[in-house]
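Only one structure is covered here, and it is reproduced in the block below.
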Amino acid sequence: MVSKALLRLVSAVNRRRMKLLLGIALLAYVASVWGNFVNMRSIQENGELKIESKIEEMVEPLREKIRDLEKSFTQKYPPVKFLSEKDRKRILITGGAGFVGSHLTDKLMMDGHEVTVVDNFFTGRKRNVEHWIGHENFELINHDVVEPLYIEVDQIYHLASPASPPNYMYNPIKTLKTNTIGTLNMLGLAKRVGARLLLASTSEVYGDPEVHPQSEDYWGHVNPIGPRACYDEGKRVAETMCYAYMKQEGVEVRVARIFNTFGPRMHMNDGRVVSNFILQALQGEPLTVYGSGSQTRAFQYVSDLVNGLVALMNSNVSSPVNLGNPEEHTILEFAQLIKNLVGSGSEIQFLSEAQDDPQKRKPDIKKAKLMLGWEPVVPLEEGLNKAIHYFRKELEYQANNQYIPKPKPARIKKGRTRHS
């Protein structure tokens, strides 16, 4: 009886022990699983952190490139002033891809206007204005002004015309057509849309002047059949057309008689004295002076001219206005100055005097000062240094086998091209 009771007691104890052992084993198993889970989770988290870190390292350069792209998009165009609809004008510039025209384009675009450039690229270059292509205020049209143009504008700056001797002597008939038929078409456009037109005339209307300095009331001394007559007489006729349209049709006109101008974007081989001397000095070639070099010229920097054109367009002055720098230099002095600024060892070579080369050229700008509040402000040496820097870059551009359009040489049977 007692033995049976003991057996039952031992059996009960064993069952409890087994349950306890099983419980302990189960707890140990759960603890082990939980430990493994925690450990695996830690490894996973560390792995994820490493992966995230690796991805971050790979993505950061992409983010940097995106930031650079965004920055380049916001800085794609030069800063443009915001103008209200009332103040913003629709402006047409013929010859706007040329030397002066492209600088005028920059000025009017940065002032906040809508600018349409028309050019046949005879002497103009697309890369002079390519930094504006795509801007909502800018349009570039490949068009020759000898053909009519139909467009809605408020102002017309009529600059289209070959302006350097090799260009207009190469094609004198085209030069005459541009200055006559082209001007007629632009005046017709101005009449149709009620626009104001500014004609870019020239100091060449004074010819080889017998009056010095030249004021706007001087009629000039021009050879009507000389090698440069296609340009000189073309501009004189263009002025006559402007005032005929003003008197008969009521067209608002402005006439700027532009004197020698220089600066970046001049053609390297356009035959003008500034470009000739700079190019020759940079290449170590002799600086060619026609005659004794005692002829005088007055040179203005292109930004001064552009400011004068804008001031004249927006003024009430309808009679011709001289725009030039009255600071006069002989051609020989000018050659020596450029030699010194370039640091060139070039010699100065004297050639026989050119046909119809004006002996003196200096503007009287009293009218511009009084009626426009305008006069040149850029010192000659400062402007020349900028032009020299530009020509250095152009020569590098050419040396890298990049194509630079060059004007074709003038076909002249008698005489030579003269200092311009």
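The backbone N, Cα and C atoms fix where each Cβ goes, glycine too.
None of the noted substitutions appears here; every position holds its original residue.
Computed from a predicted structure; not experimentally measured.
The NAD(+) binding site annotation in Swiss-Prot covers 98-100, 119-120, 122-124, 144-145, L159, S161, T178, A200, Y231, K235, T261, H267, R272. Following the DSSP three-state reduction, the secondary structure of T123 (NAD(+) binding site) is coil.
Residues annotated as UDP-alpha-D-glucuronate binding site in Swiss-Prot, with experimental evidence given as evidence: L149, Y150, K177, N185, G188, K191, R192, Y245, Q248, E249. Classification of K177 (UDP-alpha-D-glucuronate binding site) by DSSP places it within a helix.
Under the heading of mutagenesis, Swiss-Prot lists E204 to A and annotates it as follows: Reduced UDP-glucuronic acid decarboxylase activity. Sequence-distant neighbours of E204 (mutagenesis position) (same chain, 6+ residues apart, CB-CB distance under 8 A): V222, R228, Y231, D232, K235.
For the published mutagenesis Y231 to F, Swiss-Prot gives the following note: Abolished UDP-glucuronic acid decarboxylase activity. Neighbour count (other Cβ atoms within 10 Å of the Cβ, all protein chains): 26 for Y231 (mutagenesis position). The DSSP secondary structure for Y231 (mutagenesis position) is helix.
Sequence annotations record features per position, and here Swiss-Prot assigns active site, proton acceptor to Y231 based on experimental evidence.
Taking all protein chains in view, 22 other C-beta atoms sit within 10 angstroms of the C-beta of R236 (mutagenesis position). Among the mutagenesis entries in Swiss-Prot is R236 to H, noted as: Strongly reduced UDP-glucuronic acid decarboxylase activity, caused by a local unfolding of the active site that allows for a rotation of the dimer interface, leading to the formation of a homohexamer.
The mutagenesis experiment R361 to Q is recorded by Swiss-Prot, whose note states: Strongly reduced UDP-glucuronic acid decarboxylase activity. R361 (mutagenesis position) falls within neither a helix nor a strand when secondary structure is assigned with DSSP, and so counts as coil.
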Cβ atoms near K177 (UDP-alpha-D-glucuronate binding site) (within 10 Å, other residues, all chains): 18
Which of K235, R272, the listed binding-site residues, has fewest other Cβ atoms within 10 Å: R272
Pairwise Cα distance for G98 (NAD(+) binding site)/L149 (UDP-alpha-D-glucuronate binding site) [Å, integer]: 19
Those binding-site residues listed as G98, G188, and which of them has the most Cβ atoms within 10 Å of its own Cβ: G98
